Amino acid sequence: MDPIQLLFYVNGQKVVEKNVDPEMMLLPYLRKNLRLTGTKYGCGGGGCGACTVMISRYNPSTKAIRHHPVNACLTPICSLHGTAVTTVEGLGNTRTRLHPIQERIAKCHGTQCGFCTPGMVMSMYALLRNHPEPTLDQLTDALGGNLCRCTGYRPIIDACKTFCKASACCQSKENGVCCLDQEINGLAESQEEDKTSPELFSEEEFLPLDPTQELIFPPELMRIAEKQPPKTRVFYGERVTWISPVTLKELVEAKFKYPQAPIVMGYTSVGPEVKFKGVFHPIIISPDRIEELGVISQARDGLTLGAGLSLDQVKDILADIVQKLPEEKTQTYRALLKHLRTLAGSQIRNMASLGGHIVSRHLDSDLNPLLAVGNCTLNLLSKDGERRIPLSEEFLRKCPEADLKPQEVLVSVNIPWSRKWEFVSAFRQAQRQQNALAIVNSGMRVLFREGGGVIEELSILYGGVGSTIISAKNSCQRLIGRPWNEGMLDTRCRLVLDEVTLAASAPGGKVEFKRTLIISFLFKFYLEVSQGLKREDPGHSPSLAGNHESALDDLHSKHPWRTLTHQNVDPAQLPQDPIGRPIMHLSGIKHATGEAIYCDDMPAVDRELFLTFVTSSRAHAKIVSIDLSEALSLPGVVDIITADHLQEANTFGTETFLATDEVHCVGHLVCAVIADSETRAKQAAKQVKVVYQDLAPLILTIEEAIQHKSFFKSERKLECGNVDEAFKIVDQILEGEIHIGGQEHFYMETQSMLVVPKGEDGEIDIYVSTQFPKYIQDIVAATLKLSANKVMCHVRRVGGAFGGKVGKTSILAAITAFAASKHGRAVRCILERGEDMLITGGRHPYLGKYKAGFMNEGRILALDVEHYCNGGCSLDESLWVIEMGLLKLDNAYKFPNLRCRGWACRTNLPSNTALRGFGFPQAGLVTEACITEVAIKCGLSPEQVRTINMYKHVDTTHYKQEFSAKALSECWRECMAKCSYFERKAAIGKFNAENSWKKRGMAVIPLKFPVGIGSVAMGQAAALVHIYLDGSALVSHGGIEMGQGVHTKMIQVVSRELRMPMSSVHLRGTSTETVPNTNASGGSVVADLNGLAVKDACQTLLKRLEPIISKNPQGTWKDWAQTAFDQSISLSAVGYFRGYESNIDWEKGEGHPFEYFVFGAACSEVEINCLTGDHKNIRTNIVMDVGHSINPALDIGQVEGAFIQGMGLYTIEELSYSPQGTLYSRGPNQYKIPAICDIPTEMHISFLPPSEHSNTLYSSKGLGESGVFLGCSVFFAIHDAVKAARQERGISGPWKLNSPLTPEKIRMACEDKFTKMIPRDEPGSYVPCNIPV
């Protein structure tokens, strides 16, 4: 029998597969089989949106075509029969034409590293196919499933808003106030200079959107769907069989034959279990276009929805119904809609089915508690006939008598209409407001006797608080017949707490927070129902106390918008001179079309191998044995490399590559498996058997390291003035400490490399995503015992780095190169997201202890500080992080008597490393926490204490470097003015007085960010410029393009210096072959240093060619180049910059480590929900001193992207470790970086007028890192809001808020009767699920 063919279309091209592997996902099929590499791998679990494509399906019954976005990483190709797939390549390209969304996202500066851009483009494209003029709500909803680590989202929204109606407006007009009016939050801006600069792009130049020019749905697929009789398709793979029934009868027969086989529609539940949990299903049943599974019908008893409907379709259906029917009939539907709007991203909602969501019964399911309290029923079918069962707590607990039978199929769900005097509410709390699994969720329903007030039925279910969804049915039963009033509230809360219990060591942790949410939700339910009763019967229903009403309102929610005040080019500047102009990232269009090539986009090399790692499952253990036999016996496995193979090459400097006798962290590299495919390598890695013997001590936290004196090297120390004497003369002394959690880099492109032996003289080429090609060259040369001139490292671009692609990348590259050299074959190594997060480490967790002596007016005269960073198991950059922390801890303040000491702690965690800001975001937060506490003690605002202690005019730092603080004062004054500080502070006070359960807070933070490497040698740079005879130029330099736009700026430099159009200048990438002996790209100086080298090369060429140019001033570069060639004058030049003068003597505690300082200030206003811990950033103003901006568009992108990354660090990004040292948060489903829902509603960025700095490139300043710290303005604004909540509740005295300020910490700091009501567990009496490190 001939195998059944799989037929679908990709970008209008027919695809026919005869031998389909059911385990093949669409993403690898597109990338490897079809070589469409524009669709990116970001996480593999549907959490980041990098792999978004559009699927189009034709329904022959309705004659309609449905377009929707999906995650290609979770889409089996077997599910695509009869569909049309559109990828980013299908929209347009640079060779033919661009689609308007591709053009606009690039020209609106919505790309930086560009790795997320194709996914963003496809999400927006799918929206435009359905809604050519979308609303802003539709826009933000469409992009809710896409993550970006670089831009801060705002320019992406700007690009997409150009498709909306009235795209120039924020669409948030309220009380007559709009973003286009120069009034903000009702407070008029009074200053003349607050008028914003012209936009960084011109909408008038954009291509129009013409829906008639889109790809048509393939007519062949329409004909097949309408004319060919449907029949079950079966695809057989090596391990898995895929069955696609096309009628309900065939589906029932398949389920009868294979009762244990899962029925999948979107693969969003089964897929992650298969990929991440190792679940195996030999048979998969996937229904295709079965009409009964898509039924939508209304009857007297309610609404019936087919189990095969996607969650997005359910959302649209319910939204339509609630608009048409009275509220009393649609209580359950409104509650479901509330959760559907935040559940996952658009891609997952379009893939996941209603039936799959119900049957999977995840403990944190958002819909199941609501469906259960709404008395929904499930319509089942099997060979034995139809059956109807309630969607009850017993069903959700999988009780056999209430569950589906293995051979039964869920056909549809009946959702009853609600009745008069019936109220249904939905609650959830997550780490992030959208596209995040709930920490706790709940569905609650109450029915009153006629007339209201007395409970007739009550149902309360919770998710996230147990191994299954839990019902408080006993509590509900005891409350039936009782009146609904506030007097009973405490009784209800205690009853529920007694019934819905959580063990102190419960999975997921956050136990006290979850207990508090259980009763906080119950309180909100009481308020919502009371409000509903009052609407029904104003005279006889309980009235809400005025201070309770705020608990019912959502947090501040408007559409995001921004204003920019950037530097404008001097009118006298030549029009062709690009310096200072907002020029688009020169790879922006290629990012948007998918044509930009990243490391793993490179075509496979002949006989290429794939390498993957086996990592330790223990944090500190002796390796007793390693059994490789079973793994080596698997087909396709070529070799397994251990430390024994590397021998003395297993170390380089302080780093060891593969474990020898011991492992020192979970994620320690044990061995490397090499096979002929990625799949086979990963299968073999699972078969490597390692036996461990645990060792003591196990040190995970900073406190444990201090206890065991486990430090790298000795302390670092700086001191100025006489601290001990100053403490004797101050009015007050306080001591405190703050813990700052670590942060994952979460670059969108994971660690990637391809090593290709050249087959001659031992030469080897390394194509790698790194910030430091020279270091990889050195480490590989040492490993292979080659001279460096035979090892060439090439980097075209990097899909995000932030400091995370230096040390560990080099180790991975050395091992991969060893494998390639040993076997004489190319070897590719691409880490999966979970592997990357487990192995690589991130920002150092930090502990700051401070003792401050100050006068009553707030002036700090003495400060004694101790800093500790959690370095992990190897030194890496930990000592440098401590050094930078100590040098920069003063931030914007003059402390006349300061002693600071720091230690890098050795622990059994993966080695932590550099991350944007490099110690300053942690050290600065310690200082600002101290300032804030001093303010509280003095009864002053933190802004007053900051002003009193701020550097003024020309001053010296605690390490005796002189600088001028004039720009710092300007930034502070301008920020205070632009944010209307005093007016808004008063408005916040009024808001807080009127709202008991919502509070607002505001904070203004100054910034003095030193820029420099600390060493002349580490600051040197080189460049190479060629001029060709056609008048074009090629430039090479040592900097790495990782999203910051350094290549664009270098071409701007060449254009200015050679007076050559930018279109005539090209830059291919970075290579140790063209520019040797480069330094790492980082520290905000990449454009500074390399730009000065490029400038030097250009000036050398100009000087050399000056006689020729002067003789023919009207000539072109083609003329001048030809003349030079004819005269045997070289048209190539090397440029060099030796580095800024930089030094620091740690023995003397003085030096000049930094070339200059970036100054700035940020004001943020937030709103918090005291019951749940949610927060919303309402508005942020940022003022920066940038010198002379080389490219305002790129510089604003750096400031804004860094701010959002810093905001994530200080609020929602939380690493979670087990007490045994295992990292739990290994992907976007567990680790939450900011998404579109998290950005400030208003963002106002201003640059000071240009200022001169003679030593830097065109008086510019590096802005890559400084903005991260300004994110702490959100942290301290939340602190201010929490303080207001505590003061209202009469809670005095100090309290400690550590970073990140997650919903858990916010909620638990807002102490109230509910936090006092929950049971508390004695520390030390239990083993927690997770620990802070």
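Just so you know, glycine gets a Cβ as well, placed from its N, Cα and C.
Every position carries its original residue.
Annotation source Swiss-Prot lists domain '2Fe-2S ferredoxin-type' at 4-91, citing sequence analysis. Residue counts for the domain '2Fe-2S ferredoxin-type' (4-91) under DSSP, split into helix (H, G, I), strand (E, B) and coil, are 18 helix, 31 strand, 39 coil.
For C43, C48, C51, C73, the entry in Swiss-Prot reads [2Fe-2S] cluster 1 binding site.
The secondary structure of H109 (variant position), as reduced to three states from DSSP, is coil rather than helix or strand. Under its natural variant annotations, Swiss-Prot gives H109 to Q the following note: In strain: 129/Sv.
What Swiss-Prot lists as [2Fe-2S] cluster 2 binding site is C113, C116, C148, C150, and the listing cites similarity to another entry. According to DSSP, C150 ([2Fe-2S] cluster 2 binding site) is assigned to coil rather than to any helix or strand. Counted within 10 Å of its Cβ, the other Cβ atoms near C150 ([2Fe-2S] cluster 2 binding site) come to 28, all protein chains included.
Quoted from Swiss-Prot, the note on natural variant A168 to G is: In strain: C57BL/6 X CBA and 129/Sv.
This prediction places the mean pLDDT of the domain 'FAD-binding PCMH-type' (235-420) at 96. For 235-420, the entry in Swiss-Prot reads domain 'FAD-binding PCMH-type', with the evidence type sequence analysis.
Natural variation at this site is recorded by Swiss-Prot as R492 to A, annotated: In strain: C57BL/6 X CBA; requires 2 nucleotide substitutions. Listed in sequence order, S475, L479, L522, Y526 are the same-chain residues at least 6 apart in sequence whose CB falls under 8 Å from the CB of R492 (variant position).
One mutagenesis experiment catalogued in Swiss-Prot, M884 to R, is accompanied by this note: Abolishes catalytic activity on phthalazine and acetaldehyde. Decreases catalytic efficiency on benzaldehyde and retinal. Abolishes catalytic activity; when associated with E-806. Annotation note: M884 (mutagenesis position) sits in a helical segment as assigned by DSSP. In sequence order, F918, G919, F920, A923, G1014 are the residues near M884 (mutagenesis position), counting only same-chain partners six or more apart with C-beta under 8 A.
DSSP assigns E983 (variant position) to a helical segment in the three-state reduction. Here Swiss-Prot describes E983 to D as a natural variant; the accompanying note says: In strain: C57BL/6 X CBA.
According to its DSSP assignment, N1169 (variant position) is in a strand. Counted within 10 Å of its Cβ, the other Cβ atoms near N1169 (variant position) come to 25, all protein chains included. According to Swiss-Prot, the natural variant N1169 to D carries this note: In strain: C57BL/6 X CBA and 129/Sv.
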Candidates C43, C116: member of the binding-site residues with the richest Cβ shell (10 Å): C116
C51 ([2Fe-2S] cluster 1 binding site) and C116 ([2Fe-2S] cluster 2 binding site), Cα-Cα, nearest whole angstrom: 8
Other residues, Cβ within 8 Å of C113, C116, C148, C150 Cβ centroid ([2Fe-2S] cluster 2 site): T111, Q112, G114, F115, T117, R149, T151, M748, G799, G800, G1043
Lowest local Cβ density (other Cβ within 10 Å) among binding-site residues: C48, C73, C113, C148: C73
Cβ-Cβ neighbours of E983 (variant position) (radius 10 Å): 14
Nearest of the binding-site residues (C48, C73, C150) to E983 (variant position) - Cα to Cα: C150
Cα-Cα distance linking C148 ([2Fe-2S] cluster 2 binding site) and C51 ([2Fe-2S] cluster 1 binding site), given in Å to the nearest integer: 13
Pairwise Cα distance for N1169 (variant position)/C148 ([2Fe-2S] cluster 2 binding site) [Å, integer]: 26
Neighbour tally for H109 (variant position), based on other Cβ positions within 10 Å of its Cβ: 28
From H109, C113, C148, C150: recorded positions whose CA lies within 10 A of C48 ([2Fe-2S] cluster 1 binding site): C148
